[in-house]
Amino acid sequence: MSSQKKKISLFAFFLLTVITITLKTYFSYYVDFSLGVKGLVQNLILLMNPYSLVALVLSVFLFFKGKKAFWFMFIGGFLLTFLLYANVVYFRFFSDFLTFSTLNQVGNVESMGGAVSASFKWYDFVYFIDTLVYLFILIFKTKWLDTKAFSKKFVPVVMAASVALFFLNLAFAETDRPELLTRTFDHKYLVKYLGPYNFTVYDGVKTIENNQQKALASEDDLTKVLNYTKQRQTEPNPEYYGVAKKKNIIKIHLESFQTFLINKKVNGKEVTPFLNKLSSGKEQFTYFPNFFHQTGQGKTSDSEFTMDNSLYGLPQGSAFSLKGDNTYQSLPAILDQKQGYKSDVMHGDYKTFWNRDQVYKHFGIDKFYDATYYDMSDKNVVNLGLKDKIFFKDSANYQAKMKSPFYSHLITLTNHYPFTLDEKDATIEKSNTGDATVDGYIQTARYLDEALEEYINDLKKKGLYDNSVIMIYGDHYGISENHNNAMEKLLGEKITPAKFTDLNRTGFWIKIPGKSGGINNEYAGQVDVMPTILHLAGIDTKNYLMFGTDLFSKGHNQVVPFRNGDFITKDYKYVNGKIYSNKNNELITTQPADFEKNKKQVEKDLEMSDNVLNGDLFRFYKNPDFKKVNPSKYKYETGPKANSKK
């Protein structure tokens, strides 16, 4: 490269950087992101959508000259690559994309080290090959660079071409997916049609809009939501209303549990024999097999939030992290004010995770038994926290000392991605799909099942079982779409988008003192739990703002919204813009008569719930049946075993 003609000009370096970033992004679409790409138009959009913003950003550096212009171009390209790779790793773990809201959850990463490290793949070097080559040239082969300035009069042309390409991209996107930016809640749609870089810009704009919404909110906004939710309220079932008044309420959170495990056998052995028994209808528990999680990016925290508030989580980020200082009318506070319940949460992790130590105060939760109340010695810990069997045993001992009535929420941890378990704790062989995540899930789910059985037996021994309402539920899916190939081997069937929606069943079991069990096939979600519990306790709900309906009410609403705008009814499901029959998961070509009504209801539910959170609307509510929670009243002391970790 001794001649001037063979040197790399700044514009050539610009083109190389744009092309390699575009190719890496296209690679990620097919290797790491599950975007459901079909047809020539969508593939063309995938090739087009990274280019516009990447070229626009990097073209700014064409105004510079000399070596620093190359360095600025390199740094800009590296930052875009880093954004792409950060999304790749995040998607592998959460099946979603990074937003400005999720940056508020970065403090959780330290506590999830093992799970995060499992998200790295051997081929990840592909994302940085070009970066290393460019860095080598900039440091060791500067003589290859033509440092003459690029003609500034052509820079606006490059920028204009980038903007024009963006609008062409948007036109294709709107043709293939109408009202993309105004109606969709699903980040996968946005990334598929706009690319991860334009999505980041879009998310930034939405974040600013949401922050402004609180400042502009008024009592009129609250009135609109109240009028909407009151139209949806259902009458309680007289056979169940008040039957659990002042009974203890125990809520058991099964981490990452999905009900495809119920009655599932691996190598001839039942994966969850105890839960199978509870699901039979012959025990005192009523089992809801068509109960779905409704979480978004907040995952576990979203499930807690939805079940204790009958609100949906946020479309971006976690309500715990972003709206933890809002005013709420939560289930624990209502139970306290109406019937004198004392509430607690028990969890084998530290209290700052998911901002729990702050948000629980706004829920009116009296006590938080975090990791400092348990022996966190290395032998007792696996993956993200305390082993479930030890957690349940110690928690039952704490509960035995409580004064009735209490509302107690237990959050398990062992059945958490990446589903690792000490060999001595494994009592079933892994499945043999070849996918470490799916195969490990079988073992950790069995361990969770055994831990739950030991806990229920412990409650009986301690005299707590008969006088308690006991709820059991899965918080969110454990196996994401990234593992569909392995799931097909495990289940012996094709995992289509419709089937994956079916797999979002996480189950709900409830034991009510004085009532026999059974199987209830109503379609329901986590948003329905709060009104159910209030009615069981004999509390009139007409003045409470809730989006769910009582599971035992004859008027229970069987339309189950998902956070991305999809939904399922007792007859069909709406997934990725298509309608499928629940009977056989086949595509329905004739639109059901109630489809538009249900779709509008789902969109309105999510919109109204978002308005409540973004506007902090409960601060305006003068509810005659509720006194606003004063969070300063609550303080969560460090437990007696704070120094047990070794």
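Every residue, even glycine, has its Cβ placed from backbone N, Cα and C.
T300 (mutagenesis position) carries a helical DSSP state (H, G or I). Positions annotated as active site by Swiss-Prot: T300.
Marked as Mn(2+) binding site by Swiss-Prot: E255, T300, D475, H476. Taking the Cβ of D475 (Mn(2+) binding site) as centre and 10 Å as the limit, one finds 25 other Cβ atoms among all the protein chains shown.
The secondary structure of H416 (mutagenesis position), as reduced to three states from DSSP, is coil rather than helix or strand. If you look up Swiss-Prot, you'll see H416 marked as substrate binding site.
Among the mutagenesis experiments that Swiss-Prot reports, E255 to A is described with the note: No activity. Cβ-based neighbour count (10 Å, all protein chains) for E255 (mutagenesis position) stands at 25. A coil conformation is recorded for E255 (mutagenesis position) in the three-state DSSP classification, outside any helix or strand.
Around G298 (mutagenesis position), a 10 Å sphere centred on its CB holds 27 further CB atoms from the protein chains shown. According to Swiss-Prot, the mutagenesis experiment G298 to A carries the annotation: Reduced activity.
Annotation of the published mutagenesis T300 to A or V in Swiss-Prot: No activity; the original residue is retained in the structure shown. All protein chains shown were included, and the count of other CB atoms within 10 Å of the CB of T300 (mutagenesis position) stands at 21.
Annotation of the mutagenesis experiment H409 to A in Swiss-Prot: Retained activity. According to DSSP, H409 (mutagenesis position) is assigned to a strand segment. The Cβ neighbour count for H409 (mutagenesis position), using a 10 Å radius over every protein chain in view, is 24.
According to Swiss-Prot, the mutagenesis experiment H416 to A carries the following note: No activity. Counted within 10 Å of its Cβ, the other Cβ atoms near H416 (mutagenesis position) come to 22, all protein chains included.
Between T300 (mutagenesis position) and D475 (Mn(2+) binding site), the C-alpha separation comes to 6 Å. When the CA atoms are compared, the mutagenesis positions lying within 10 A of D475 (Mn(2+) binding site) are E255, out of the candidates E255, G298, H409, H416. Using Cα positions, the member of the recorded positions E255, H409, H416, H476 nearest to G298 (mutagenesis position) is identified as H476.
Taking the centre of the Cβ atoms of E255, T300, D475, H476 as the Mn(2+) site, the nearby residues of that chain (Cβ within 8 Å, site residues left out) are H253, L254, S256, F257, H293, T295, K299, S303, H416, G474. In this structure the C-alpha atoms belonging to H409 (mutagenesis position) and H476 (Mn(2+) binding site) are separated by 16 Å. Cα of H476 (Mn(2+) binding site) to Cα of H416 (mutagenesis position): a distance of 10 Å.
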